[in-house]
Structures are given as C-alpha cells and as structure tokens.
Amino acid sequence: MAELSDQEMLRYNRQIILRGFDFDGQEALKDSRVLIVGLGGLGCAASQYLASAGVGNLTLLDFDTVSLSNLQRQTLHSDATVGQPKVESARDALTRINPHIAITPVNALLDDAELAALIAEHDLVLDCTDNVAVRNQLNAGCFAAKVPLVSGAAIRMEGQITVFTYQDGEPCYRCLSRLFGENALTCVEAGVMAPLIGVIGSLQAMEAIKMLAGYGKPASGKIVMYDAMTCQFREMKLMRNPGCEVCGQ
C-alpha cells in the first residue's frame, strides 16, 4: 500500500484522525482508481470531493464540451473554458484542488467493449450521466467486472443515489431502470436547481470513499431519495429482479 508523504499527512489530517478511518483508510484512498463517467453537474461535484479527499487516481470520461448553460451547476467549469472538452476543463480545475493525485482525461464516446475494458482497470465507477442507455451500458460493464457502481441522478428539486456492489442476491441498475422505462427526463427539458446537484454529487463521493476505504455501510440494495422542496430524505428497498437480463438467474 502506498505511503503518505509528510505533506499528504498534513493535508488529510482531519480524515486520518477519524476513528476507524486512520492511516489505513487514507492510504486505501491513495491507492484507489476511480472512473467518473460524466463531467457535468454531478461529476463536477463528486470529483472535487474525491480529489480533495485524496483518491489517488481519477479517470474522467466524457465526450461533451463546456457550454454557457452548464455554468449554473457545473462548478469545475468557467467562462474561460467554454468550448473546451469537459474532461480537460475538469482536469485542470481538479489539479488546482489537489496536485498530489493523478488525473487522466478521456475525451471519447466508447463502445461496449472499450467501456468494459476501461471499467476493469478501476476499483469503482461513478455514474454521473443523465442518459438511461449509457447508465445501462455502465451497469453491464460493472456487473461483468464486479466493479462497484455509485449511481446518482438529479432533476427539478429531487435527487437520488444508489450503490451497486454486485454481491450475490443484490440488484443491479437494470433492475431499477426496468421499473421506470427508457424515457427519463433530463435537466434540459425539466430544469434543475444548482445546489441540488451539489448535494447528490457529494453523496456519491461519500459513498465512493466508504466503499474504497471499507468505512461505514454503503447505500446498497436501496434507493436513497432527497426532496429539496421539503429537505427530506427517504429510502426505498430495491430488490433484484429474477427476470433481469443482466443479473437475473
């Protein structure tokens, strides 16, 4: 396991002193490789906390460029980076947040085989996309490689998060998407409040850190929903669908 430098020990001191986390947890983060898919609102929010917390290797995957309408909620981008690939804009911002980590941008739209190969190189994947087809593609790749997937979504004033560990008897994302169909609304059509994105992205980062460090209990086997209008959280148990084409028997 990678050892922390003196600078890193000072930088991450407030995490290292947490009971049950300690140096082992911080070194586990430094050793970890996380793939973040989508560098829009959720990806920006989640990645900056993974970077600042000391996750040692981040791969950023997106094929989009920064536009002016993104800046309301995509906090790593700026007026100066409008027109740039999102992964490059995000890489530069994250490097300023933490120069001690390695960041690899991948500005591409990958096919199933390419995505599966990339997933297999990582310890955990964050789904920060807004497209059900891409989410299903990610789920299939993560299930095949048994790489945990932390999935988040946010629209209007509502958000949700789920962790898929792919353990025996656990559901997968396809079990969830089968319940709601393929035609999910996007922020372009329905709108979204900026801080809601930060709440859900931060929850994704927290769940990722817990999984990577073996710290706490992940939000697996359930959907955690947040209603920003009333500031209320609720949970719904998510069962594995025996007829699921990905994880079903």
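Each residue, glycine too, has its Cβ placed from N, Cα and C.
Unsubstituted: the structure retains its original residues.
Because the structure is a prediction, the values reported are computed rather than measured.
Positions annotated as ATP binding site by Swiss-Prot: Gly41, Asp62, Ser69, Asn70, Leu71, Gln72, Arg73, Lys86, Asp130, Asn131. According to DSSP, Gly41 (ATP binding site) sits within a helical segment.
Here Swiss-Prot flags Cys172, Cys175, Cys244, Cys247 as Zn(2+) binding site. Listed in sequence order, the residues of the same chain lying 6 or more apart from Cys172 (mutagenesis position) and placing their CB within less than 8 Å of its CB are Asn139, Phe143, Phe164, Tyr166, Arg240, Cys244, Val246, Cys247.
Secondary structure at Arg14 (mutagenesis position), as computed by DSSP, is helix. Quoting Swiss-Prot on the mutagenesis of Arg14 to Ala or Lys: No effect.
Other Cβ atoms within 10 Å of the Cβ of Arg14 (mutagenesis position) number 7 in total over all chains. What Swiss-Prot says about the mutagenesis result for Arg14 to Ala is this: No activity; when associated with A-73.
Annotation of the published mutagenesis Cys44 to Ala in Swiss-Prot: No effect; the original residue is retained in the structure shown. Cβ neighbour count for Cys44 (mutagenesis position): 26 (other Cβ atoms within 10 Å of its Cβ, all protein chains included).
While the structure shown retains the original residue, Swiss-Prot records the mutagenesis experiment Arg73 to Ala with this note: No effect. No activity; when associated with A-14.
A coil conformation is recorded for Arg73 (mutagenesis position) in the three-state DSSP classification, outside any helix or strand. The Cβ neighbour count for Arg73 (mutagenesis position), using a 10 Å radius and every protein chain shown, is 22. According to Swiss-Prot, the mutagenesis experiment Arg73 to Lys carries this note: Substantially reduced activity.
Swiss-Prot documents Asp130 to Glu as a published mutagenesis change and attaches the note Substantially reduced activity. Within 10 Å of the C-beta of Asp130 (mutagenesis position) there are 20 other C-beta atoms, taking all protein chains into account.
Asp130 (mutagenesis position) carries neither a helix nor a strand DSSP state and counts as coil. The mutagenesis experiment Asp130 to Ala is recorded by Swiss-Prot, whose note states: No activity.
The note that Swiss-Prot attaches to the published mutagenesis Cys172 to Ala is: No zinc bound and no enzyme activity. Annotation note: Cys172 (mutagenesis position) sits in a coil segment as assigned by DSSP.
All protein chains considered, the CB of Cys175 (mutagenesis position) has 21 other CB atoms within 10 Å. Cys175 to Ala appears in Swiss-Prot as a published mutagenesis result, with the remark: No zinc bound and no enzyme activity.
In three-state terms derived from DSSP, Cys244 (mutagenesis position) belongs to neither a helical nor a strand segment and is classed as coil. Swiss-Prot gives this note for the published mutagenesis Cys244 to Ala: No zinc bound and almost no enzyme activity.
For Cys247 (mutagenesis position), the number of other Cβ atoms no farther than 10 Å from its own Cβ, over all displayed protein chains, is 21. One mutagenesis experiment named in Swiss-Prot is Cys247 to Ala, and its note says No zinc bound and almost no enzyme activity.
Of the recorded positions Leu71, Cys244, Cys244 has the largest number of other Cβ atoms within 10 Å of its own Cβ.
When the recorded positions Arg14, Ser69, Leu71, Asp130, Cys175 are screened for a C-alpha within 10 angstroms of the C-alpha of Cys44 (mutagenesis position), no residue qualifies. Here the binding-site residues are Gly41, Ser69, and the one with the most other Cβ atoms within 10 Å of its Cβ is Gly41.
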